[in-house]
Amino acid sequence: MIEEEVLKIIKPTEEDKKGIEKVLEIIRERLNKLDFEVEGSFRKGTWLRQDTDVDVFVFYPKDVGKEYLERNALNDIINRIKDLDYTLAYAEHPYVIVNINNVEVDIVPALRVESGDRAITAVDRTPFHTKYVTSHLDERGKDEVRLLKRFMKGIGVYGAELKVQGFSGYATELLVIYYGSFRKVLEAASKWKHPIKIELTKPMRAFSEPLIIPDPVDPRRNVTAAVSLKNIATFSVAAKYYLKNPSMEFFFPSKKVEEKIKGDVLILRLNLDEKSSEDIIWGQIKRSVNKIERALKQSGFRVIDIQAWGDTSNIVIAVQLESKNIGQYYLNIGPQYYSETIDDFIQKNDNIWVGEDGRLYSIKERKEYNAEAIAKKNIVLKVKYNIESYWLQNTEDQQIMKFLRKTPTWLK
């Protein structure tokens, strides 16, 4: 059975676990006398073999407040690990990433609260998530979560960060707890039609998102609030087709040969000079993508597709147009002959005539008809960056080929 084969690949061995435990021993020594716990998928037993990142939470009394975490707590942690290979990262508040033997350990300051619904910062709920999941999943259930995670990674819908807008690890765990197994999650998802409500607990307020899973440890929160409709739909379609014809392609998609370029494709390569948090950068990239698309359409271009990918240093925006060539002039459609606005139309336009349909028309010159210039002008990054832009002629870049192909390898 395919799922058993996948598990052999993704389930960590005892050696894998020992390797991470050795790294954690180093961290434990550095955090001695602090109130800390290992959290996340490693602690819950739902981690994948290829994932070598571990979460360690350092807890402080809730009375010290959020500002204390951002300054005092962070400095305390840095002083304890400053001789190790570490970098600062940013979410709701800063945290530290330590790299030891190719294992990434996220050391996150948090506040110790009585229950998940009393969380002051988002990370304060984490230990309650851990307790909930470990009390509701047996060993087989953990393997079912692993299968679901790998499936979602394979089809590109895993990861709650803004860049992806997909399913979090916690969401996959709750789905398996609710439905009972990987296959049962897929059977349900294949029939989804939004809005979808999955209630392990009764919500404490109304939610408007397309997929609603109230957090069992804090029912005021929707666990899947960040999941985009596109990713919900992709997961549903993939579930349907996997159940029809199970394949390793869903878990480990293959690379395809070069695709034919249809239309004109503009590639914008951005190299960022400054570091910032991933969510901040990708919030600006998504706004840029929307602004570019809107500006191109307003200028008369027919946009087939526009996508962005990359990390926090190097980003690619690909714009696919029916054609990069549009006329310098265009037909401007005016009001009907009996409209009170015809005087205004006549004053503002030249080359005016009355059409066979009784409507006034004119010829107008486009303000902008260079698609490349329009796209570059509508990038709204707030950090310094260099940009290289070109019209695609050919490529061996796998991500660009994926953009050209459109159809996921698991679908066809």
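Any Cβ shown, glycine's included, is placed from N, Cα and C.
Shown in sequence order, Thr46, Leu48, Tyr158, Gly169, Thr172 are the residues of the chain, 6+ apart in sequence, with a C-beta less than 8 angstroms from the C-beta of Lys149 (CTP binding site). The annotation CTP binding site is assigned in Swiss-Prot to Ser41, Lys44, His129, Lys149, Tyr158 on the grounds of sequence analysis.
Contacts of Lys44 (CTP binding site) defined by a Cβ separation under 8 A and a same-chain sequence distance of 6+ are given as Thr130, Val133, Thr134, Leu137, Lys142, Glu173, in order along the sequence. Residues annotated as ATP binding site in Swiss-Prot, with sequence analysis given as evidence: Ser41, Lys44, His129, Lys149, Tyr158.
Residues annotated as Mg(2+) binding site in Swiss-Prot: Asp53, Asp55, Asp106. Under 8 Å, Cβ to Cβ, and six or more positions away along its own chain, Asp53 (Mg(2+) binding site) finds Val103, Glu104, Val105, Asp106.
For the recorded site, Asp55 (mutagenesis position), the DSSP three-state label reads strand. Experimental mutagenesis is annotated in Swiss-Prot for Asp55 to Ala or Glu, with the remark: Loss of both AMP and CMP incorporation.
While the structure shown retains the original residue, Swiss-Prot records the mutagenesis experiment His93 to Val with this note: Loss of AMP incorporation but no loss of CMP incorporation. Counting only same-chain residues six or more apart in sequence, the Cβ atoms lying under 8 angstroms from the Cβ of His93 (mutagenesis position) belong to Lys66, Leu69, Glu70, Leu74, Pro109, Thr121.
Other C-beta atoms found within 10 angstroms of the C-beta of Tyr95 (mutagenesis position) number 24, with every protein chain shown included. For the published mutagenesis Tyr95 to Val, Swiss-Prot gives the following note: Adds C75 and A76 but not C74.
Quoted from Swiss-Prot, the note on the mutagenesis of Asp106 to Ala is: High decrease in AMP incorporation but not in CMP incorporation.
Under the heading of mutagenesis, Swiss-Prot lists His129 to Val and annotates it as follows: Loss of CMP incorporation but no loss of AMP incorporation. Over all protein chains present, the Cβ of His129 (mutagenesis position) has 24 other Cβ atoms lying within 10 Å. In the three-state DSSP scheme, His129 (mutagenesis position) falls into the helix class.
Glu173 to Ala appears in Swiss-Prot as a published mutagenesis result, with the remark: High decrease in both AMP and CMP incorporation. In the three-state DSSP scheme, Glu173 (mutagenesis position) falls into the helix class.
Within the same chain, residues at least six positions away from Asp215 (mutagenesis position) with a Cβ under 8 Å of its Cβ are Gly116, Arg125, His129, Thr201, Arg221, Asn222, Val223. Among the mutagenesis experiments that Swiss-Prot reports, Asp215 to Ala is described with the note: High decrease in both AMP and CMP incorporation.
Taken residue by residue with DSSP, Arg221 (mutagenesis position) is part of a strand. The number of other Cβ atoms within 10 Å of the Cβ belonging to Arg221 (mutagenesis position), over all protein chains shown, comes to 19. Here Swiss-Prot notes a mutagenesis experiment, Arg221 to Ala or Glu, with the remark: High decrease in both AMP and CMP incorporation.
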Which entry in the list of mutagenesis positions, Asp55, Asp106, Glu173, has its Cβ near the fewest other Cβ atoms, using 10 Å as the limit?
Asp106
